[in-house]
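These features come from Swiss-Prot:
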BINDING   Lys192, Lys197, Asn201, Tyr236, Arg237, Gly238, Gln239, Arg248  ATP binding site
BINDING   Asp682  Ca(2+) binding site
MUTAGEN   Tyr110 to Phe  Increases protein abundance at plasma membrane. Greatly reduces channel activity
MUTAGEN   Tyr556 to Ala  Reduces channel activation by 4-alpha-PDD and heat but not hypo-osmotic cell swelling
MUTAGEN   Tyr556 to Phe  No changes in channel activation by 4-alpha-PDD or heat
MUTAGEN   Ser557 to Ala  No changes in channel activity
MUTAGEN   Lys675 to Ala  No effect on channel pore properties
MUTAGEN   Met680 to Ala  Impairs Ca(2+) permeation
MUTAGEN   Tyr805 to Phe  No changes in channel activity
MUTAGEN   Ser824 to Ala  Loss of phosphorylation but no significant effect on channel activity
Amino acid sequence: MADPGDGPRAAPGEVAEPPGDESGTSGGEAFPLSSLANLFEGEEGSSSLSPVDASRPAGPGDGRPNLRMKFQGAFRKGVPNPIDLLESTLYESSVVPGPKKAPMDSLFDYGTYRHHPSDNKRWRRKVVEKQPQSPKAPAPQPPPILKVFNRPILFDIVSRGSTADLDGLLSFLLTHKKRLTDEEFREPSTGKTCLPKALLNLSNGRNDTIPVLLDIAERTGNMREFINSPFRDIYYRGQTSLHIAIERRCKHYVELLVAQGADVHAQARGRFFQPKDEGGYFYFGELPLSLAACTNQPHIVNYLTENPHKKADMRRQDSRGNTVLHALVAIADNTRENTKFVTKMYDLLLLKCSRLFPDSNLETVLNNDGLSPLMMAAKTGKIGVFQHIIRREVTDEDTRHLSRKFKDWAYGPVYSSLYDLSSLDTCGEEVSVLEILVYNSKIENRHEMLAVEPINELLRDKWRKFGAVSFYINVVSYLCAMVIFTLTAYYQPLEGTPPYPYRTTVDYLRLAGEVITLFTGVLFFFTSIKDLFTKKCPGVNSLFVDGSFQLLYFIYSVLVVVSAALYLAGIEAYLAVMVFALVLGWMNALYFTRGLKLTGTYSIMIQKILFKDLFRFLLVYLLFMIGYASALVTLLNPCTNMKVCDEDQSNCTVPTYPACRDSETFSAFLLDLFKLTIGMGDLEMLSSAKYPVVFILLLVTYIILTFVLLLNMLIALMGETVGQVSKESKHIWKLQWATTILDIERSFPVFLRKAFRSGEMVTVGKSSDGTPDRRWCFRVDEVNWSHWNQNLGIINEDPGKSEIYQYYGFSHTVGRLRRDRWSSVVPRVVELNKNSSADEVVVPLDNLGNPNCDGHQQGYAPKWRTDDAPL
């Protein structure tokens, strides 16, 4: 007998309808455990099936053993309503491929399932007996329904930005003691959590689920871990939500993340964030501050460096040792728009660092390669940034120590500028920018960078001080050495074996010539090794083009030393080695044609034709010769050992090439083919061919391909090379001329380098600590007819050179220097045109002259000495 307080029991022949169905059963009734127990009645025996169940065909959802296992698991896990477990199994269906997300959204496609409560509802029905309901029993309250969340559901919700679907997420996490950073909520391929997913799916710069996710993370106690959770795959390793917010240009989310404890020094080191030459796509310096700077977001840069929560340290370096200034140089591409924003951002960061860290100069920090931002710009050929750095002029007195260009005096359109030579010309103490420009052949536009002031005038000054005299002394010395070598080789004895005796005056003169030749060979050997190693040629192309003469001098010295060793050993083969050294020595005299523009351009043409056009021609021609020689020799009749005699049997000989084919025929035939190419050969071998027609046909095709085709192609290519060199002869010769100057300077000892150093020591202002700012500067007198005394921070109010000089240490032994007037003349900032747009930066890339203070190109000569002026 049933207890009146029990819930209603269904009769065996009735069907229990689920809540919310059209049966009219109240949706507020609880699911009776007795009905759940009756669901599995008669499962082991088929005799208890009702007629309704027996007549209904079995469907795919009637797997009773699986259903029993799911409900038993529900009881073990403590699910309040087992029907919820049935609904949760709907998310385990096959995943529909979603649209691709790139970049950084996902490396792989994952499925997205959107569940609608009215779709695909399936209810298990059980026939139970009808029992009258007790009108006195109150309906029990249903237990709360707990939503189930997993990665596909959560990622789909945040992608749509639906905050309503996140209801119940906090309860689910707290009930099951889970966190949003658990592995089950991460993308397996990248380790991405739902926060980066939400930031990558913004609508009009917003995603309303982001504050909700941060609130949930705070309540679950892992806010910092959730915000700073990085990507873990090799492609995007190290990237955090802060990087994504900056890349999406969302300052409000950047502020929100930083306020919640985001790491402002997180480093994104994945393959995607490497330079292009290393297989990456966008290198920005790994740090969030560098990313904001490289994407031209000054408002985010200001916030990261000045926020009250955690300030980004601008002095921080990435895994390559690069600062944010290095990163800006790395992304420069010499276009006008790119150069404009890079230079403005560069100055913003440099000035900001000076104000925040007065004792630090961000521009002097070296990376792992030992390069400052200026050196990096020179090495990578970023001419726009390079020109901006070396010509930077700051008129603000508080940050004037960051200037590299100072106006000493101005009078009308004429003004004298002082350029800071630190890092530009280091006088051998460390690697200088000038050496990087001259000896780094990977820069295609280095001849343009050498035309930027003050580099151009600095080279002219070096040539006037020591380059010209040293160069002509070297020319005379080398020619004398080669004349002595030639006379020594010409008057070698014809009889006897080496070493030859020295008896007469001529013999002693020959001995003196041999000693001088050996001495020059040893000298060239060590100097060539020094030049080849100290220049650090970056590749084979640099070695054979820029270092071609150093390589030829090295080979010449080796031949001279080997020839001397063979001579002393008594081997007559020394003569063969000596003649090669003699030829190569006279060819090396072309090196000294660099001193003159006319002959210097000619030597450059010869180098390019030898290493470019002629090399390719010889490669193809050699293949043709080997192929045709192999085929034609095969057609010749082999030689026999039978002797061929005259009619009187007096002269008997064994037949050889060209009468037949023997062991030496192939090499001799190669020489005959070369003679045919230049029109000097004959066809004596035709008589010994097995098939003369085939032989002649092959010879005709060979002559057409080599004499007609290849030779004319070589002539055309050489003409094109000569034309290209002629168009850029001036710039190319200047590069060779600069190389000659630096070669001479590097051959000097350190004390001579300092003695001939260009520039003067001047006091240009005050440093950050208030002490006099003394620098080694180079003076360039310039003229500007478009703007007159605009925004010029001048040092001296009296124009022209002073007649009073001071001496500073070692410099007084070289020459008198310009008087330091800082103690008597207070620097003034003359601002006569406050409406000039000083912020506009326009870098002329075609004609690299001196821009005026507004950045516009001048129509007149930017300096006193023009490029066409004689040296």
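The backbone N, Cα and C atoms fix where each Cβ goes, glycine too.
Shown on the structure are the features that Swiss-Prot records.
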| residue | record | Cβ within 10 Å |
| --- | --- | --- |
| Lys192 | ATP binding site | 28 |
| Lys197 | ATP binding site | 25 |
| Arg237 | ATP binding site | 18 |
| Gly238 | ATP binding site | 16 |
| Gln239 | ATP binding site | 27 |
| Arg248 | ATP binding site | 15 |
| Tyr556 | mutagenesis position | 24 |
| Ser557 | mutagenesis position | 24 |
| Met680 | mutagenesis position | 9 |
| Asp682 | Ca(2+) binding site | 10 |
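In this structure the alpha carbons, written CA, of Tyr556 (mutagenesis position) and Tyr236 (ATP binding site) are 53 Å apart. Rounded to a whole number, the distance between the Cα atoms of Asn201 (ATP binding site) and Asp682 (Ca(2+) binding site) is 80 Å. Just so you know, the Cβ of Tyr236 (ATP binding site) picks up 24 other Cβ atoms within 10 Å once every protein chain is counted.
Rounded to a whole value, the Cα-Cα separation of Ser557 (mutagenesis position) and Gln239 (ATP binding site) is 56 Å. Counting other Cβ atoms within 10 Å of each Cβ, the lowest count among the recorded positions Asn201, Lys675 belongs to Lys675. Of all the binding-site residues in the record (Lys197, Tyr236, Gly238, Gln239, Arg248), the one with the smallest CA separation from Lys675 (mutagenesis position) is Tyr236. Secondary structure at Asn201 (ATP binding site), as computed by DSSP, is coil.
Residue pair Gly238 (ATP binding site) / Met680 (mutagenesis position) shows a Cα separation of 71 Å. Residues listed for ATP, Lys192, Lys197, Asn201, Tyr236, Arg237, Gly238, Gln239, Arg248, cover a largest CA to CA span of 20 Å. Under the three-state DSSP scheme, Gln239 (ATP binding site) falls in the coil class. The secondary structure of Arg248 (ATP binding site), as reduced to three states from DSSP, is coil rather than helix or strand.
Look at Ser557 (mutagenesis position): DSSP puts it in a helix. The separation of Met680 (mutagenesis position) from Lys197 (ATP binding site), Cα to Cα, is 78 Å.
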